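Chemist: Sharing a structure with you now.
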Amino acid sequence: MRSVPNYHHSFFIFLILILFLAFSVSPNTLSATESLTISSNKTIISPSQIFELGFFNPASSSRWYLGIWYKIIPIRTYVWVANRDNPLSSSNGTLKISGNNLVIFDQSDRPVWSTNITGGDVRSPVAAELLDNGNFLLRDSNNRLLWQSFDFPTDTLLAEMKLGWDQKTGFNRILRSWKTTDDPSSGEFSTKLETSEFPEFYICSKESILYRSGPWNGMRFSSVPGTIQVDYMVYNFTASKEEVTYSYRINKTNLYSRLYLNSAGLLQRLTWFETTQSWKQLWYSPKDLCDNYKVCGNFGYCDSNSLPNCYCIKGFKPVNEQAWDLRDGSAGCMRKTRLSCDGRDGFTRLKRMKLPDTTATIVDREIGLKVCKERCLEDCNCTAFANADIRNGGSGCVIWTREILDMRNYAKGGQDLYVRLAAAELEDKRIKNEKIIGSSIGVSILLLLSFVIFHFWKRKQKRSITIQTPNVDQVRSQDSLINDVVVSRRGYTSKEKKSEYLELPLLELEALATATNNFSNDNKLGQGGFGIVYKGRLLDGKEIAVKRLSKMSSQGTDEFMNEVRLIAKLQHINLVRLLGCCVDKGEKMLIYEYLENLSLDSHLFDQTRSSNLNWQKRFDIINGIARGLLYLHQDSRCRIIHRDLKASNVLLDKNMTPKISDFGMARIFGREETEANTRRVVGTYGYMSPEYAMDGIFSMKSDVFSFGVLLLEIISGKRNKGFYNSNRDLNLLGFVWRHWKEGNELEIVDPINIDSLSSKFPTHEILRCIQIGLLCVQERAEDRPVMSSVMVMLGSETTAIPQPKRPGFCIGRSPLEADSSSSTQRDDECTVNQITLSVIDAR
């Protein structure tokens, strides 16, 4: 009799086998017998599926890396890369455990990266595990930690991750930026914690310090806005014999926030917003001129809320008076009177300060300010002192023993700093107070006497005087405009009808004539609609650019007023710096910092010079212009619309850092103001937005349009005014749009970019820039992004970019543009500031 198979028994055995396999190999671990290969597309996922580890190749690169990214977030965001400086050259790569180490092998079975653990029992089995906080661990069979990725950060600090020093081993955990947004290899920027008596963070470019966080004051790093206390974020700073580290913890579930050093050197706090499905920038550093390291030199401090930005501490004077007058405070300040160190020295208190660089400090956390002051007076090297901890009214003592530098004053926040002064400087203060009291009594008597005399004179008046007031619509002469700007030899400038004084040095006409070789043609740098720009050299050797306004231009005087009023208020690394002005003998001149590499258009559209603009330089220029425009629109004290952004108005310094210039057509907007209307359209055709050129409506989105045109010009090396098809009906915008629609947009890229990159051609990065440029030049203003969004898109390859709509002014040439082409000026200089348009739709 034939037996019947026991299907139930077979199924039971099969089920047991499946369960055994499921539990024996966890998806968040890698055992000694397992491996990850690129070809298998296998990854390791953390228990709650927050993070994922695996191989990736950025954009269209052929290089492969082992990395960790957010799995729970739809936008691919990398937080750690293992072999960032040793990528796999092909898709044949393997991660496995070899001995006590994690090792990546290439196609020839050669190791390209390893955890490099030495010693230990190689016979003890080890396993790797990915945790929900993003940490990748290697443990032995006794659960002893052998290695963790948190000790080797790349460009991102996650929650529970430590940044700083392990004092026992001397190992320093630092953040280092990607080289570019598409290249994970080590970039030039780093963020690291320097150990001193009073530790603080630096952002460095190679070995040069760019930014200093200020020391930990018990609650936060004194100049880092991101350490403001919020209920869901807990910050921790530890300074002990074992470690000097900074970390943070998130108390709210399903909240993802990271500290990120981008490829442009900005340290950003980014938080994921589920509602918008995007990373939002909560803060970044460095942000303004005063964040730049030691911008005001020794014994000088910076104040971004006033002008000039650099000031000497009371009792000090500038080392270089002329450079100081020209707003270059880097030489710093020196004492007016030397310290006596005989017990008679005293202190001046500076409020709301970022404490100075702490490289040379002595810290005692057990004493208060009174004893701290006494110790400072006992030490002839002591230059200043302050509380070490601001909590509970302040405690502890920190003493500076060398020149103090890199200070700034805040409108809110900061802490008190006590700077040592000679007794003579303190005596001057006492004498001044006595003089003030005596003068007040004398002035009161004088005012009373003056009132009596004035009253008597008024009664003697026999006739009234009629003052003729000119019509406000009359064109004012150039001489009358001198009264609009009050400039004294002490360097104070005020706007008409306002009591606001702006520090602006006044230079003599004779001095400028000497500096420019009597305005020689050999010194001529360029010519615009309002005058000529000359190169000059002052007696101290400082090079300057002198903009001499044309006497024949009625609008040149308006431009002069506008430029003085606006640029004097602006301080940013990507904006040209106004050093002074000249109002003398009917002449009006503006004095700027001299920028060695002249304007962007002189490089971009010149066949010889353009060869020096490889893609990395062009990308840096794009980012710099975007940062400058973002500052104008969002971060400056007054919102400013430039209205004439173009290649010839972007200047380049010796390091090819771009600086936006020419603010003669700019307008100030209120914080709640979104757009304005004008009957006098000014700007340059080819860069003007449709709504501005046709209807006189301008806004921040008008500048965004100009930026988009400029971005596409930088990528293509072509002017927007040319025609780029056989029918001569497509300008640059139409040319790029057609190639975008056809899917062959890389054909618009300047061949120099391709030649300079060879095998490292960052296709994905360039495509992103083209797409961002098209977003900026969309026909409808409401469709264009704001500059803060542009910066995020430029700085992160993981940010989703919308599909662009049709650009404005992409086909043909307008009649007005045709008319303007008859000018004898070059196309890029042919502005429409001499044209007045009638706008029917008044708003």
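Even glycines carry a Cβ here, placed using N, Cα and C.
Residues or ranges marked as active site, proton acceptor by Swiss-Prot on the basis of sequence analysis: Asp644. Residues or ranges marked as domain 'EGF-like' by Swiss-Prot: 286-322. According to Swiss-Prot, the feature domain 'PAN' maps to 341-422. The annotation domain 'Protein kinase' is assigned in Swiss-Prot to 519-809. Swiss-Prot gives this note for the published mutagenesis Lys547 to Ala: Loss of kinase activity.
Quick one: how deep are these features, and who are their neighbours?
Modeler: The DSSP secondary structure for Asp644 (active site, proton acceptor) is coil.
Within the domain 'EGF-like' (286-322), the DSSP-based counts of helix, strand and coil residues read 5 helix, 10 strand, 22 coil.
Across the domain 'PAN' (341-422), DSSP helix (H, G, I), strand (E, B) and coil residues number 13 helix, 33 strand, 36 coil.
Non-local neighbourhood of Lys547 (mutagenesis position): Gly531, Ile532, Val533, Met589, Leu590, Ile591, Tyr592, each in the same chain, at least six residues away, with C-beta under 8 Å from its C-beta. Under the three-state DSSP scheme, Lys547 (mutagenesis position) falls in the strand class.
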Chemist: In terms of Cβ proximity under 8 Å, which residues at least six beyond the ends of the domain 'EGF-like' (286-322) contact it?
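Modeler: Same-chain residues near the domain 'EGF-like' (286-322) but 6 or more away: 202-203, 209-212, 223, 266, 328-337, 348, 350, 353, 357, 403-409, 411, 419, 421-422, 425, 502-503, 538, 540, 542, 568-569, 571-573, 631, 635, 637.
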Chemist: Neighbour count, 10 Å Cβ-Cβ cut-off, for Asp644 (active site, proton acceptor): what number do you get?
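Modeler: If we count other Cβ atoms within 10 Å of Asp644 (active site, proton acceptor), we arrive at 26.
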